[in-house]
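Listed in Swiss-Prot is the mutagenesis experiment Arg147 to Ala, annotated as follows: Reduces affinity for actin. Experimental mutagenesis at this site is recorded by Swiss-Prot as Arg431 to Ala, annotated: Constitutively nuclear; when associated with A-469 and A-507. Strongly reduced affinity for actin. Quoted from Swiss-Prot, the note on mutagenesis experiment Gly459 to Lys is: Increases affinity for actin. According to Swiss-Prot, the mutagenesis experiment Arg469 to Ala carries this note: Constitutively nuclear; when associated with A-431 and A-507. Strongly reduced affinity for actin. Recorded in Swiss-Prot as a mutagenesis result, Asn479 to Ile carries the remark: Does not rescue cortical neuron migration defects in PHACTR1 knocked-down mice. For the mutagenesis result Ile496 to Ala, the note given in Swiss-Prot is Reduces affinity for actin. The mutagenesis experiment Leu500 to Pro is recorded by Swiss-Prot, whose note states: Does not rescue cortical neuron migration defects in PHACTR1 knocked-down mice. Record note (Swiss-Prot), mutagenesis Arg507 to Ala: Constitutively nuclear; when associated with A-431 and A-469. Strongly reduced affinity for actin. The unchanged residue is displayed. What Swiss-Prot notes for the published mutagenesis of Ile518 to Asn is this: Does not rescue cortical neuron migration defects in PHACTR1 knocked-down mice.
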Amino acid sequence: MDYPKMDYFLDVESAHRLLDVESAQRFFYSQGAQARRATLLLPPTLMAASSEDDIDRRPIRRVRSKSDTPYLAEARISFNLGAAEEVERLAAMRSDSLVPGTHTPPIRRRSKFANLGRIFKPWKWRKKKSEKFKHTSAALERKISMRQSREELIKRGVLKEIYDKDGELSISNEDDSLENGQSLSSSQLSLPALSEMEPVPMPRDPCSYEVLQASDIMDGPDPGAPVKLPCLPVKLSPPLPPKKVLICMPVGGPELTLASYAAQKSSQQAVAQHHHTVLPSQMQHQLQYGSHGQHLPSSTGTLPMHPSGCRMIDELNKTLAMTMQRLESSEQRVPCSTSYHSSGLHSSDGITKAGPMGLPEIRQVPTVVIECDDNKENVPHEPDYEDSPCLYGREEEEEEEDEDDDASLYTSSLAMKVCRKDSLAIKLSNRPSKRELEEKNILPRQTDEERLELRQQIGTKLTRRLSQRPTAEELEQRNILKPRNEQEEQEEKREIKRRLTRKLSQRPTVEELRERKILIRFSDYVEVADAQDYDRRADKPWTRLTAADKAAIRKELNEFKSTEMEVHELSRHLTRFHRP
């Protein structure tokens, strides 16, 4: 359909009078938002009959759109208000021209760098980097604030000072609560040292427990009845790296007073409310069946006290750690509950025995402290224990076996490295000996006499071949070797010189050759100047050719071409001569 050409202002009513409904819709799609909305929402009869007050009669400038087809497709979707607003928004986004209507907002053109912000966002990089620095600095500050010095830990009671003056030695109190509020791990077994302790409540941990004295449980209602341990939830975990184990003995008298025993008993009862109670005979069982399935061999009977000190703690720790590492992989199951009879309490370890007043006497109990790797900062250093007396829970044979196993574990990896690196040396060492090769008939068996005979045969062959060489006289007779005499050689040289000089003296000069006209080449009679008279510097008057020189050269060339130059008779007319 051909649209009428209008260069004047139109309103809604005049447009409907000129065009039908379809052409009016197409026309007003390119106009302002108000005109398009009125065209879409109102049927033609209503729009024609609408009152003049409802119609916006402000002039609208007609602007030609790029294409009408996509807008018609959008208009046919729906005739409700929401669809009309969506069509208006899409039309405004796709149009590059600004429609200066009162109800039409100006279209914001997209910059060519608009998509660059979606990909390249350096401000976010800076933010991420700063946040990362903040997190790391906060973590470092928190760790530094949590780390305390040795003096503060001694003041808090976590560590105890070591005195070497009067022979009194005290070790770190592992029963107190640690710095970060963590209790002892499942691998920490501790028999409480017989010293005054303050009952400190500890958080409930199913894997941490204390070992009480046998007399505490013997005071119960039925000392002869078997005591059952509650089932401990034990997780079968893969073998962990070996932990350092310290077995230290608190120094004290073999017999304690009733007051110290009562204080110890009250403190143990306060701690036992939050932990499992284990008998000393069960302590042996716990050492054999650890929380992770570890066998720790225990020594029966009272452990002897070493009077002058013990060996280096590192050796004991090393043997215990290697034993634990070896036995972790072998043990897979841990029994849930065990029962012991009261007879085992009296005869197993000899820890308690009846004393006067009917109260049991308490002997020294070794404290087994397994260092936990979780909280290394609050644990005293190993040199603090070097001078303290220790007790050994191993016999000499078991220690030797552990040391052998340790050495084999450490040397096996080294041996594998040596085997990998020195494979050539191993192959060379595996070479068969001479005797084996002789037995396999690879090398012939020879005695010393046979070797001497073989050498003599080779020598005779060489001498026979050397004797067959011709002598100098034979070579002279064959004219292969000429006899040399200095006088004769000098005479020959003189004769050669005389012959050459005679030939050179008989040579004709250039002038004689010119006169005889027997010059063969053009270069034979070219005069050569001496090096002293010749000057290679340019722009000298004697280096420039004059006109007469050039004419002489041209004449000489023409004569050469006409007389001396060999030219075929049929092509002689093609020879070019220089101007005279």
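Glycine is no exception: its Cβ is also placed from the backbone N, Cα and C atoms.
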When distances run from the Cα of Arg431 (mutagenesis position) to each of the mutagenesis positions Ile496, Leu500, Ile518, the nearest one: Ile496
Cα distance (Å, whole number) from Arg507 (mutagenesis position) to Ile496 (mutagenesis position): 17
Arg507 (mutagenesis position) and Leu500 (mutagenesis position), distance between Cα atoms, whole Å: 11
When distances run from the Cα of Ile518 (mutagenesis position) to each of the mutagenesis positions Gly459, Arg469, Asn479, Arg507, the nearest one: Arg507
Cβ neighbour count within 10 Å of Arg431 (mutagenesis position): 8
For Leu500 (mutagenesis position), the three-state class that DSSP assigns: helix
Other CB atoms, at most 10 A from the CB of Leu500 (mutagenesis position): 10
Cβ neighbour count within 10 Å of Arg507 (mutagenesis position): 8
Three-state secondary structure, Gly459 (mutagenesis position) (per DSSP): helix
Closest of Arg469, Asn479, Arg507 to Gly459 (mutagenesis position), Cα positions, mutagenesis positions only: Arg469
Residues satisfying Cβ distance under 8 Å from Arg469 (mutagenesis position), sequence separation of at least 6: none
Length of the line joining the Cα atoms of Arg507 (mutagenesis position) and Asn479 (mutagenesis position), in Å: 37
Spatial neighbours of Asn479 (mutagenesis position) that are distant in sequence (at least 6 apart) but have CB under 8 A: none
For Arg469 (mutagenesis position), the three-state class that DSSP assigns: coil
